[in-house]
Amino acid sequence: MTNTRKSHPLIKIMNHSFIDLPTPSNISAWWNFGSLLGVCLGLQILTGLFLAMHYTADTTTAFSSVTHICRDVNYGWLIRYMHANGASMFFIFLYFHIGRGIYYGSYTFMDTWNIGVLLLFAVMATAFMGYVLPWGQMSFWGATVITNLLSAIPYIGPTLVEWIWGGFSVDKATLTRFFAFHFILPFIITAMVMIHLLFLHETGSNNPSGMNSDSDKIPFHPYYTIKDILGVLFMMITLMSLVMFTPDLLGDPDNYTPANPLNTPPHIKPEWYFLFAYAILRSIPNKLGGVLALVFSILILMLFPILHSSKQRSMSFRPLSQCLMWVLVANLLILTWIGGQPVEHPFITIGQLASVTYFFTILILMPSTALMENKLLKW
(Lines of atoms letter the chains of each structure in order from A and count residues from 1; the text may use other names and numbers.)
(Lines give C-alpha, C1' and ligand atoms only; values in the text may rest on other atoms or scores of the structure.)
Protein backbone atom coordinates (compact mmCIF):
# COMPACT_ATOMS: atom_id res chain seq x y z
CA MET A 1 0.00 0.00 0.00
CA THR A 2 1.25 3.51 -0.90
CA ASN A 3 2.28 5.87 1.86
CA THR A 4 -0.61 8.24 2.81
CA ARG A 5 1.54 11.31 2.28
CA LYS A 6 2.08 10.19 -1.33
CA SER A 7 -1.50 9.17 -2.10
CA HIS A 8 -3.85 11.50 -0.17
CA PRO A 9 -5.01 14.30 -2.54
CA LEU A 10 -4.28 17.13 -0.07
CA ILE A 11 -1.30 15.72 1.83
CA LYS A 12 0.26 14.82 -1.54
CA ILE A 13 0.46 18.54 -2.44
CA MET A 14 2.15 19.33 0.89
CA ASN A 15 4.51 16.38 0.35
CA HIS A 16 5.60 17.61 -3.08
CA SER A 17 6.08 21.14 -1.73
CA PHE A 18 7.82 20.62 1.63
CA ILE A 19 8.88 16.99 2.15
CA ASP A 20 9.93 15.07 -0.97
CA LEU A 21 10.73 18.23 -2.95
CA PRO A 22 14.07 17.72 -4.79
CA THR A 23 16.28 20.66 -3.74
CA PRO A 24 19.81 21.66 -4.83
CA SER A 25 22.35 20.41 -2.27
CA ASN A 26 24.34 23.66 -2.22
CA ILE A 27 21.78 26.42 -1.52
CA SER A 28 23.10 28.82 1.12
CA ALA A 29 21.43 30.75 3.95
CA TRP A 30 20.29 33.32 1.34
CA TRP A 31 17.64 30.75 0.36
CA ASN A 32 16.17 30.86 3.90
CA PHE A 33 14.31 34.12 3.34
CA GLY A 34 11.45 32.56 1.35
CA SER A 35 10.38 30.41 4.29
CA LEU A 36 11.00 33.30 6.72
CA LEU A 37 8.67 35.48 4.65
CA GLY A 38 6.04 32.74 4.88
CA VAL A 39 6.42 32.65 8.67
CA CYS A 40 6.23 36.47 8.78
CA LEU A 41 3.04 36.46 6.71
CA GLY A 42 1.45 33.88 9.03
CA LEU A 43 2.53 35.87 12.09
CA GLN A 44 1.14 39.13 10.64
CA ILE A 45 -2.22 37.52 9.80
CA LEU A 46 -2.46 35.98 13.28
CA THR A 47 -1.48 39.11 15.26
CA GLY A 48 -3.56 41.26 12.90
CA LEU A 49 -6.62 39.09 13.51
CA PHE A 50 -6.33 39.56 17.28
CA LEU A 51 -5.79 43.31 16.87
CA ALA A 52 -8.88 43.55 14.63
CA MET A 53 -10.96 42.02 17.45
CA HIS A 54 -10.32 45.14 19.57
CA TYR A 55 -9.78 47.86 16.96
CA THR A 56 -12.50 50.28 15.81
CA ALA A 57 -12.18 51.82 12.34
CA ASP A 58 -13.69 55.19 13.22
CA THR A 59 -11.89 58.56 13.32
CA THR A 60 -13.23 59.38 16.78
CA THR A 61 -12.23 56.09 18.44
CA ALA A 62 -9.40 54.56 16.31
CA PHE A 63 -6.55 56.17 18.27
CA SER A 64 -8.06 55.40 21.67
CA SER A 65 -8.87 51.81 20.61
CA VAL A 66 -5.15 51.24 19.89
CA THR A 67 -4.32 52.77 23.28
CA HIS A 68 -6.94 50.47 24.83
CA ILE A 69 -5.29 47.44 23.17
CA CYS A 70 -1.91 48.41 24.66
CA ARG A 71 -3.20 49.23 28.15
CA ASP A 72 -6.21 47.02 28.88
CA VAL A 73 -6.14 43.94 26.62
CA ASN A 74 -4.22 40.92 27.97
CA TYR A 75 -0.85 41.02 26.21
CA GLY A 76 -2.33 43.60 23.83
CA TRP A 77 0.94 45.57 23.87
CA LEU A 78 2.78 42.38 22.82
CA ILE A 79 0.37 41.68 19.94
CA ARG A 80 0.46 45.30 18.77
CA TYR A 81 4.26 45.61 18.81
CA MET A 82 4.75 42.16 17.27
CA HIS A 83 2.49 43.28 14.43
CA ALA A 84 4.26 46.64 13.97
CA ASN A 85 7.80 45.27 14.21
CA GLY A 86 6.77 42.11 12.33
CA ALA A 87 6.08 44.39 9.35
CA SER A 88 9.64 45.72 9.62
CA MET A 89 11.04 42.18 9.71
CA PHE A 90 8.84 41.33 6.72
CA PHE A 91 10.40 44.14 4.67
CA ILE A 92 13.97 43.36 5.77
CA PHE A 93 13.46 39.78 4.56
CA LEU A 94 11.71 40.96 1.37
CA TYR A 95 14.66 43.18 0.44
CA PHE A 96 17.16 40.40 1.24
CA HIS A 97 15.05 37.95 -0.80
CA ILE A 98 14.97 40.30 -3.81
CA GLY A 99 18.69 41.09 -3.41
CA ARG A 100 19.44 37.36 -3.43
CA GLY A 101 17.35 37.00 -6.60
CA ILE A 102 19.33 39.77 -8.33
CA TYR A 103 22.75 38.51 -7.18
CA TYR A 104 22.23 34.87 -8.16
CA GLY A 105 20.15 35.54 -11.30
CA SER A 106 16.96 33.94 -9.97
CA TYR A 107 15.00 36.48 -12.06
CA THR A 108 15.50 34.23 -15.10
CA PHE A 109 12.52 32.27 -13.71
CA MET A 110 10.30 34.91 -15.32
CA ASP A 111 6.91 33.71 -14.01
CA THR A 112 8.14 33.35 -10.42
CA TRP A 113 9.95 36.71 -10.58
CA ASN A 114 7.04 38.70 -12.01
CA ILE A 115 4.50 37.34 -9.53
CA GLY A 116 7.11 38.19 -6.85
CA VAL A 117 7.21 41.83 -8.00
CA LEU A 118 3.40 41.95 -7.89
CA LEU A 119 3.63 40.49 -4.37
CA LEU A 120 6.00 43.30 -3.39
CA PHE A 121 3.46 45.88 -4.61
CA ALA A 122 0.67 44.13 -2.69
CA VAL A 123 2.73 44.00 0.53
CA MET A 124 3.69 47.68 0.16
CA ALA A 125 0.04 48.66 -0.31
CA THR A 126 -0.96 46.60 2.75
CA ALA A 127 1.78 48.13 4.92
CA PHE A 128 0.86 51.66 3.84
CA MET A 129 -2.82 51.16 4.72
CA GLY A 130 -1.89 49.51 8.01
CA TYR A 131 0.18 52.55 8.96
CA VAL A 132 -2.91 54.75 8.56
CA LEU A 133 -5.06 52.71 10.99
CA PRO A 134 -3.73 53.96 14.40
CA TRP A 135 -4.87 57.44 13.25
CA GLY A 136 -1.91 59.31 14.70
CA GLN A 137 -0.43 62.46 13.14
CA MET A 138 1.89 60.57 10.78
CA SER A 139 -0.95 58.15 9.87
CA PHE A 140 -3.21 61.02 8.80
CA TRP A 141 -0.62 63.13 7.02
CA GLY A 142 1.05 60.11 5.41
CA ALA A 143 -2.34 59.08 4.00
CA THR A 144 -2.99 62.65 2.82
CA VAL A 145 0.38 63.02 1.07
CA ILE A 146 0.49 59.58 -0.58
CA THR A 147 -3.14 59.51 -1.77
CA ASN A 148 -2.66 63.07 -3.09
CA LEU A 149 0.04 61.76 -5.45
CA LEU A 150 -2.72 60.22 -7.57
CA SER A 151 -3.96 63.73 -8.39
CA ALA A 152 -0.89 63.99 -10.66
CA ILE A 153 -2.54 61.55 -13.10
CA PRO A 154 -3.71 63.69 -16.04
CA TYR A 155 -7.44 64.34 -16.49
CA ILE A 156 -8.83 61.74 -14.02
CA GLY A 157 -6.41 62.51 -11.14
CA PRO A 158 -8.44 64.87 -8.89
CA THR A 159 -11.64 62.80 -9.31
CA LEU A 160 -9.71 59.60 -8.54
CA VAL A 161 -8.30 61.05 -5.30
CA GLU A 162 -11.74 62.12 -4.04
CA TRP A 163 -13.11 58.69 -5.01
CA ILE A 164 -10.40 56.97 -2.92
CA TRP A 165 -10.96 59.39 -0.01
CA GLY A 166 -14.74 58.92 -0.14
CA GLY A 167 -15.09 62.67 0.38
CA PHE A 168 -13.16 65.91 0.00
CA SER A 169 -10.38 65.01 2.45
CA VAL A 170 -8.92 62.05 4.35
CA ASP A 171 -11.70 61.31 6.84
CA LYS A 172 -13.92 58.61 8.35
CA ALA A 173 -14.75 57.00 4.98
CA THR A 174 -11.03 56.76 4.12
CA LEU A 175 -10.15 55.10 7.43
CA THR A 176 -13.00 52.58 7.15
CA ARG A 177 -12.10 51.49 3.62
CA PHE A 178 -8.37 51.35 4.46
CA PHE A 179 -9.21 48.98 7.32
CA ALA A 180 -11.30 46.82 4.97
CA PHE A 181 -8.49 46.66 2.40
CA HIS A 182 -5.82 46.11 5.05
CA PHE A 183 -7.81 43.14 6.35
CA ILE A 184 -8.47 41.49 2.96
CA LEU A 185 -5.11 42.06 1.22
CA PRO A 186 -3.03 39.60 3.33
CA PHE A 187 -5.36 36.79 2.22
CA ILE A 188 -4.93 37.85 -1.41
CA ILE A 189 -1.17 37.92 -0.74
CA THR A 190 -1.39 34.35 0.64
CA ALA A 191 -3.08 33.21 -2.60
CA MET A 192 -0.38 34.99 -4.63
CA VAL A 193 2.32 33.28 -2.53
CA MET A 194 0.82 29.92 -3.49
CA ILE A 195 1.00 30.88 -7.18
CA HIS A 196 4.59 32.12 -6.59
CA LEU A 197 5.49 28.67 -5.17
CA LEU A 198 3.57 26.87 -7.92
CA PHE A 199 5.70 28.61 -10.57
CA LEU A 200 8.89 28.00 -8.56
CA HIS A 201 8.20 24.27 -8.25
CA GLU A 202 7.70 24.05 -12.03
CA THR A 203 11.40 24.88 -12.52
CA GLY A 204 12.96 23.96 -9.17
CA SER A 205 15.18 26.23 -7.08
CA ASN A 206 18.18 28.13 -8.40
CA ASN A 207 21.51 27.71 -6.55
CA PRO A 208 24.61 29.87 -5.83
CA SER A 209 26.51 28.58 -8.88
CA GLY A 210 23.63 29.49 -11.20
CA MET A 211 24.10 26.17 -13.00
CA ASN A 212 21.66 23.30 -13.50
CA SER A 213 21.58 21.14 -10.37
CA ASP A 214 19.40 18.24 -11.56
CA SER A 215 22.32 15.83 -11.11
CA ASP A 216 22.70 16.74 -7.42
CA LYS A 217 19.38 17.05 -5.59
CA ILE A 218 18.46 16.17 -1.99
CA PRO A 219 15.01 15.91 -0.34
CA PHE A 220 13.75 19.11 1.27
CA HIS A 221 12.93 17.25 4.50
CA PRO A 222 14.86 16.84 6.80
CA TYR A 223 17.78 18.88 5.39
CA TYR A 224 16.11 22.18 4.64
CA THR A 225 13.26 21.91 7.15
CA ILE A 226 15.91 21.92 9.91
CA LYS A 227 17.77 24.76 8.22
CA ASP A 228 14.55 26.79 7.93
CA ILE A 229 13.69 26.18 11.60
CA LEU A 230 17.11 27.58 12.54
CA GLY A 231 16.32 30.66 10.43
CA VAL A 232 12.96 31.06 12.17
CA LEU A 233 14.71 30.78 15.55
CA PHE A 234 17.08 33.65 14.64
CA MET A 235 14.14 35.67 13.32
CA MET A 236 12.11 35.21 16.52
CA ILE A 237 15.10 36.15 18.70
CA THR A 238 15.58 39.37 16.68
CA LEU A 239 11.85 40.20 16.58
CA MET A 240 11.26 39.54 20.27
CA SER A 241 14.38 41.54 21.23
CA LEU A 242 12.94 44.47 19.27
CA VAL A 243 9.46 44.04 20.76
CA MET A 244 10.63 43.62 24.36
CA PHE A 245 13.43 46.18 24.56
CA THR A 246 12.91 48.88 21.90
CA PRO A 247 9.40 48.49 20.44
CA ASP A 248 9.33 52.08 19.14
CA LEU A 249 12.83 52.09 17.64
CA LEU A 250 11.54 51.91 14.06
CA GLY A 251 8.36 53.94 14.58
CA ASP A 252 7.72 57.69 14.47
CA PRO A 253 7.09 59.61 17.73
CA ASP A 254 4.56 61.80 15.85
CA ASN A 255 2.23 58.81 15.65
CA TYR A 256 1.69 59.02 19.42
CA THR A 257 -0.13 62.31 18.81
CA PRO A 258 -3.77 61.86 17.69
CA ALA A 259 -4.47 62.93 14.08
CA ASN A 260 -5.14 66.65 13.73
CA PRO A 261 -6.05 67.99 10.25
CA LEU A 262 -5.26 71.56 11.42
CA ASN A 263 -1.67 70.85 12.46
CA THR A 264 0.90 69.59 9.95
CA PRO A 265 3.97 67.77 11.38
CA PRO A 266 7.28 69.51 10.47
CA HIS A 267 8.62 66.45 8.61
CA ILE A 268 6.16 64.08 6.98
CA LYS A 269 7.87 60.77 6.28
CA PRO A 270 6.78 57.14 5.85
CA GLU A 271 8.07 54.10 7.74
CA TRP A 272 11.78 53.30 7.17
CA TYR A 273 11.07 50.61 4.57
CA PHE A 274 9.56 53.14 2.14
CA LEU A 275 12.17 55.86 2.62
CA PHE A 276 14.28 54.91 -0.44
CA ALA A 277 11.23 55.24 -2.73
CA TYR A 278 10.15 58.43 -0.92
CA ALA A 279 13.62 59.93 -1.55
CA ILE A 280 13.29 59.15 -5.28
CA LEU A 281 9.80 60.72 -5.30
CA ARG A 282 11.07 63.91 -3.64
CA SER A 283 14.19 64.22 -5.81
CA ILE A 284 12.12 65.25 -8.85
CA PRO A 285 10.67 68.78 -8.61
CA ASN A 286 7.68 67.86 -10.82
CA LYS A 287 4.66 66.10 -9.29
CA LEU A 288 3.87 63.70 -12.16
CA GLY A 289 7.58 63.07 -12.79
CA GLY A 290 8.09 62.21 -9.13
CA VAL A 291 5.14 59.79 -9.11
CA LEU A 292 6.41 58.06 -12.27
CA ALA A 293 9.91 57.76 -10.80
CA LEU A 294 8.42 56.33 -7.59
CA VAL A 295 6.43 53.66 -9.44
CA PHE A 296 9.28 52.88 -11.83
CA SER A 297 11.77 52.51 -8.95
CA ILE A 298 9.92 49.29 -8.01
CA LEU A 299 8.63 48.34 -11.48
CA ILE A 300 12.24 48.37 -12.75
CA LEU A 301 12.62 44.96 -11.07
CA MET A 302 10.51 43.52 -13.89
CA LEU A 303 13.19 44.61 -16.38
CA PHE A 304 15.96 42.50 -14.82
CA PRO A 305 15.25 39.39 -16.94
CA ILE A 306 15.29 41.56 -20.11
CA LEU A 307 18.45 43.45 -19.10
CA HIS A 308 20.39 40.25 -18.29
CA SER A 309 23.23 40.19 -20.82
CA SER A 310 25.77 37.90 -19.16
CA LYS A 311 26.57 34.39 -20.37
CA GLN A 312 26.54 33.33 -16.72
CA ARG A 313 23.38 33.33 -14.67
CA SER A 314 24.80 34.04 -11.21
CA MET A 315 27.18 36.81 -10.08
CA SER A 316 29.22 34.25 -8.08
CA PHE A 317 32.02 34.23 -10.67
CA ARG A 318 31.63 37.82 -11.92
CA PRO A 319 33.69 40.15 -9.67
CA LEU A 320 32.89 43.35 -11.61
CA SER A 321 29.14 42.73 -11.43
CA GLN A 322 29.53 41.92 -7.73
CA CYS A 323 31.08 45.36 -7.17
CA LEU A 324 28.14 46.98 -8.96
CA MET A 325 25.68 44.95 -6.92
CA TRP A 326 27.19 46.35 -3.71
CA VAL A 327 27.23 49.84 -5.23
CA LEU A 328 23.48 49.41 -5.74
CA VAL A 329 23.02 48.27 -2.12
CA ALA A 330 25.04 51.26 -0.83
CA ASN A 331 23.02 53.53 -3.11
CA LEU A 332 19.73 52.24 -1.65
CA LEU A 333 21.06 52.78 1.89
CA ILE A 334 21.93 56.40 0.97
CA LEU A 335 18.43 56.88 -0.49
CA THR A 336 16.90 55.44 2.71
CA TRP A 337 18.93 57.92 4.78
CA ILE A 338 17.97 60.86 2.53
CA GLY A 339 14.27 59.93 2.63
CA GLY A 340 14.29 60.56 6.38
CA GLN A 341 16.03 63.95 6.12
CA PRO A 342 14.35 67.37 5.70
CA VAL A 343 14.14 68.88 2.19
CA GLU A 344 17.11 71.26 2.40
CA HIS A 345 20.69 71.61 1.19
CA PRO A 346 22.77 69.34 0.92
CA PHE A 347 20.18 66.54 1.22
CA ILE A 348 18.31 67.61 -1.95
CA THR A 349 21.46 67.30 -4.11
CA ILE A 350 22.53 64.00 -2.50
CA GLY A 351 19.02 62.59 -3.07
CA GLN A 352 19.00 63.65 -6.73
CA LEU A 353 22.46 62.16 -7.33
CA ALA A 354 21.51 58.89 -5.57
CA SER A 355 18.24 58.67 -7.57
CA VAL A 356 20.04 59.14 -10.90
CA THR A 357 22.74 56.63 -9.86
CA TYR A 358 20.06 54.07 -8.89
CA PHE A 359 18.48 54.02 -12.36
CA PHE A 360 21.83 54.44 -14.16
CA THR A 361 23.36 51.44 -12.32
CA ILE A 362 20.44 49.12 -13.10
CA LEU A 363 19.67 50.24 -16.67
CA ILE A 364 23.16 50.95 -18.04
CA LEU A 365 26.09 49.96 -15.80
CA MET A 366 25.01 46.42 -14.89
CA PRO A 367 24.13 45.21 -18.43
CA SER A 368 27.23 46.82 -19.99
CA THR A 369 29.51 45.37 -17.29
CA ALA A 370 28.01 41.92 -17.94
CA LEU A 371 28.81 42.30 -21.66
CA MET A 372 32.37 43.32 -20.79
CA GLU A 373 32.72 40.22 -18.59
CA ASN A 374 31.58 38.09 -21.53
CA LYS A 375 34.47 39.56 -23.54
CA LEU A 376 36.90 38.87 -20.65
CA LEU A 377 35.89 35.19 -20.74
CA LYS A 378 37.29 34.92 -24.28
CA TRP A 379 40.39 36.94 -23.33
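Using the three backbone atoms N, Cα and C, a Cβ is placed for every residue, glycine included.
Note that the structure is a prediction, hence the values are computed from the model and not measured.
In the three-state DSSP assignment, the secondary structure recorded for HIS182 (heme b b562 binding site) is helix. Annotation comment: Swiss-Prot describes HIS83, HIS182 as heme b b562 binding site.
The heme b b566 binding site annotation in Swiss-Prot covers HIS97, HIS196 and rests on similarity to another entry. According to its DSSP assignment, HIS196 (heme b b566 binding site) is helical. Within 10 Å of the Cβ of HIS196 (heme b b566 binding site) there are 21 other Cβ atoms, across all protein chains.
In sequence order, HIS16, SER17, LEU21 are the residues near HIS201 (ubiquinone binding site), counting only same-chain partners six or more apart with C-beta under 8 A. In three-state terms derived from DSSP, HIS201 (ubiquinone binding site) belongs to a helical segment. Positions annotated as ubiquinone binding site by Swiss-Prot, on the basis of similarity to another entry: HIS201.
Long-range neighbours of THR23 (variant position) (same chain, six or more residues apart, CB within less than 8 Å of its CB): GLY204, SER205, LYS217, ILE218, PRO219, PHE220, TYR223, TYR224. The natural variant THR23 to Ala is recorded by Swiss-Prot, whose note states: In strain: Isolate 1019.
Around ASN255 (variant position), the same-chain residues six or more apart in sequence whose CB sits under 8 Å from its CB are PRO134, GLY136, GLN137, MET138, SER139, listed in sequence order. While the structure shown retains the original residue, Swiss-Prot records the natural variant ASN255 to Lys with this note: In strain: Isolate 1019.
Taken residue by residue with DSSP, VAL327 (variant position) is part of a helix. Among the natural variants in Swiss-Prot is VAL327 to Met, noted as: In strain: Isolate 1019.
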| said: Nearest by CA distance to HIS83 (heme b b562 binding site): which of the recorded positions is it, out of HIS97, HIS196, VAL327? | reply: HIS97
| remark: One finds that other Cβ atoms within 10 Å of the Cβ of HIS83 (heme b b562 binding site) number exactly 21
| remark: DSSP says HIS83 (heme b b562 binding site), in three-state terms, is helix
| What is the number of other Cβ atoms found within 10 Å of the Cβ of HIS182 (heme b b562 binding site)? | 21
